[in-house]
Amino acid sequence: MDLRTMTQSLVTLAEDNMAFFSGQGPGETARRLSGVFAGIREQALGLEPALGRLLSVAHLFDLDAETPANGYRSLVHTARCCLAHLLHKSRYVASNRRSIFFRTSHNLAELEAYLAALTQLRALAYYAQRLLAINRPGKLFFEGDEGITADFLREYVTLHKGCFYGRCLGFQFTPAIRPFLQTISIGLVSFGEHYKRNETGLSVTASSLFTSGRFAIDPELRGAEFERIIQNLDVHFWKAFWNITEIEVLSSLANMASATVRVSRLLSLPPKAFEMPLTADPKLTVTISPPLAHTGPGPVLVRLISYDLREGQDSEELSSLVRSEGPRGLELRPRPQQAPRSRSLVVHIHGGGFVAQTSKSHEPYLKSWAQELGVPILSIDYSLAPEAPFPRALEECFYAYCWAVKHCGLLGSTGERICLAGDSAGGNLCFTVSLRAAAYGVRVPDGIMAAYPATMLQSAASPSRLLSLMDPLLPLSVLSKCVSAYAGGEMEDHSDSDQKALGMMGLVRRDTALLFRDLRLGASSWLNSFLELSGHKSRPNLVPTEEPMRRSVSEAALAQPEGPLGTDSLKYLTLHDLSLSSETQDTPELSLSAETLGPTTPSAVNFLFRPEDAPEEAEARDDISTKEEKVYSVRAAFPEGFHPRRSSQGAIQMPLYSAPIVKNPFMSPLLAPDSMLQTLPPVHIVACALDPMLDDSVMFARRLRSLGQPVTLHVVEDLPHGFLSLAALCRETRQAAALCVDRIRFILNPPGPATPAGPTTPPV
């Protein structure tokens with residue numbers, strides 16, 4: 001169904017339902033249902049022309065006709081998903097509204113939530129239109145200095161997001177993955193309650209499990225709490241949450257479902273300099289020094305994974321590098337025969353926003369790769385930010401890559417073909433490691449497979465970045481905090497000093513007491529929530545006669561006396577309300593002042609701001625508050641009468657970031673000069689159509705193709721960022737993971753005669 005037909009069908013159904021409920025008397029329920037359908041009609045009619053304009057020019061930003069993908073297309077697709085859900089729900093209401101089994105309360109809550117989502121999507125469509133108007137032809141990232149990114153920041157950070165994390169969570173993704181996203185969101189908000197209590201990882205996880213009942217029952221509460229967490233908690237919270245998968249119990253469970261391999265060893269590479277032959281003249285060598293940045297020389301951890309035991313992998317030299325990971329069970333299987341060295345090697349760099357995870361959490365899909373490809377895989381455990389900011393991770397990955405090239409024989413490979421593979425932040429490091437190898441003059445890999453890579457860490461507005469408003473895995477503020485930590489803007493958290501002082505037995509005693517306390521409170525909370533919900537469902541009147549202690553987000557908005565949709569609700573401060581702050585003293589003023597956005601430290605790189613827009617932070621704030629309001633007034637963002645919903649959490653702490661380090665080509669490879677990009681080997685990118693970082697992949701591929709570099713771009717539909725870690729979840733993620741394996745296989749076994757990219761080192 002095309003966009004116009006879908007919109008017309010939805011409008012017709014909305015008008016029919018609106019007329020029906022308007023004639024049901026003066027009851028509150030009928031009034032709210034009539035009002036919500038009136039809102040659906042209004043937003044759908046306003047959204048359709050904006051989406052049509054975006055779709056009419058979206059093809060100009062594709063890599064080619066065979067790869068129709070960019071942020072504009074993704075926004076249109078997301079809005080279509082929301083319209084399709086509302087169309088389905090409106091048809092259901094029209095068919096069942098007279099039935100005695102019609103669940104009025106449930107359907108009303110769902111319609112309200114999706115109306116809020118549709119309103120916010122309309123705002124994003126207008127933002128995308130403005131980007132389209134001011135961007136250079138064919139450019140997805142804003143590169144001008146007109147101050148439009150300041151205007152984006154001022155408006156975007158205050159948009160209401162909770163509706164996307166409650167009932168509408170993951171509506172844009174494939175249905176098979178939505179239960180997983182709901183589990184993640186419930187775990188996140190529950191984990192947030194126990195964060196900073198000085199509990200150990202297992203205790204926090206267990207406590208969160210038993211106190212999450214009310215978040216599972218109440219989607220509106222979950223959405224509001226999710227919004228609070230993403231806007232207020234620092235990078236250390238996200239580091240702790242993402243590292244839950246590193247807990248021994250959980251990692252063991254994950255490994256039980258993964259492929260069984262003969263070799264999975266954690267190695268510690270000593271910080272010793274060594275020589276590498278130059279590609280131009282193998283008789284000459286260059287010294288590869290150990291990592292030095294920030295913390296001085298130190299070992300680099302890597303994990304060797306091989307489906308078969310190959311020659312060299314059980315050598316004494318390699319065994320001397322093995323690092324113990326705890327007690328191992330008795331090996332009862334007979335010692336296998338050694339397979340010959342593989343002609344290929346995969347060097348893998350994991351993702352995690354530069355701040356979290358290790359090869360251990362990525363081991364399940366790496367084992368599958370080792371089995372399917374039949375080659376050894378070396379995964380690098382680089383040091384993480386904020387404790388080890390840029391360029392420490394790059395130095396460690398480059399050192400480990402060079403060590404692997406030189407000592408490939410120990411890893412069970414002859415090194416004829418070498419592939420660099422990584423996802424997200426790991427994809428970024430794959431590109432920069434290859435650029436550094438070319439700069440040193442040593443062998444570059446034969447190809448790079450990057451899954452949903454981050455190639456643009458400099459702050460700049462783009463249409464796909466707008467998707468971060470609704471993405472449960474990559475919200476805008478989380479992206480900002482991760483990049484800030486990697487750039488050195490986040491200081492190390494020393495809040496664990498008390499844990500060290502307690503000692504192991506003290507931690508165990510304290511965590512046991514806290515766990516039993518949380519079990520008791522969690523059971524009570526869950527029972528109260530269940531009884532409250534049951535009591536609510538048993539009432540004949542859906543709206544209680546007394547004001548409850550806490551209303552849902554949608555109820556609070558619709559219960560206001562002004563207008564059918566409660567447009568004056570303080571839960572959703574509109575742009576109009578904020579612009580009248582001089583007349584209403586209790587409404588906060590929306591500006592980029594230090595009072596609004598926090599201290600002017602480089603602690604929050606935002607993805608909607610370029611450093612050029614703020615060469616001097618004090619001048620930039622003054623300039624934005626005066627000149628930018630004249631040129632890009634807040635009211636000019638939207639048509640007359642349209643006001644998106646605003647967050648009750650206040651502005652995200654995202655001050656302007658002016659450090660030039662984010663423009664470093666070894667940090668943002670998209671900004672590298674042509675001469676550097678021309679040194680890259682063939683690049684194969686697998687991106688997600690609904691990923692806030694989609695434009696990174698599209699623009700990087702366009703840039704390489706314009707230079708005549710071999711590059712392919714494959715875009716998978718309806719999956720979130722990070723699908724490799726979800727490979728076993730459903731058919732769609734398995735197919736996407738198989739595409740990554742296919743790209744690696746193409747690099748290792750190219751059609752026609754294969755020639756190494758550089759001189760190979762004799763196996764050690």
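Cβ coordinates come from backbone N, Cα and C, glycine included.
What you see is the original sequence, not a version with the noted changes.
Swiss-Prot annotations:
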type: ACT_SITE; residues: S424; note: active site
type: ACT_SITE; residues: D691; note: active site
type: ACT_SITE; residues: H721; note: active site
type: VARIANT; residues: Q129 to H; note: In strain: Norwegian Landrace
type: VARIANT; residues: I148 to V; note: In strain: Large white and Norwegian Landrace
type: VARIANT; residues: H160 to R; note: In strain: Large white
type: VARIANT; residues: G296 to A; note: In strain: Norwegian Landrace
type: VARIANT; residues: D623 to E; note: In strain: Large white and Norwegian Landrace
type: VARIANT; residues: P644 to S; note: In strain: Large white
Sequence-ordered, the recorded positions among Q129, H160, G296, P644, H721 whose CA is within 10 A of the CA of D691 (active site) come to H721
Listed recorded positions Q129, H160, S424; those within 10 A of H721 (active site), CA to CA, turn out to be S424
Within the same chain, the residues at least 6 apart in sequence whose Cβ is under 8 angstroms from that of S424 (active site) are G351, G352, G353, A451, Y452, P453, A454, M693, H721, G722
Among Q129, G296, P644, i.e. the variant positions, the one with its Cα nearest that of H160 (variant position) is P644
Cα of P644 (variant position) to Cα of Q129 (variant position), in Å and rounded, measures 16
Integer Å value for the Cα distance linking Q129 (variant position) with G296 (variant position) is 48
Excluding its own, the Cβ atoms lying within 10 Å of the Cβ of G296 (variant position) add up to 9
Neighbouring CB atoms within 10 angstroms of the CB of P644 (variant position), all protein chains considered, total 23
The number of other Cβ atoms within 10 Å of the Cβ of Q129 (variant position), counted over all protein chains shown, is 17
Minimal Cβ count within 10 Å, across the recorded positions H160, H721, points to H721
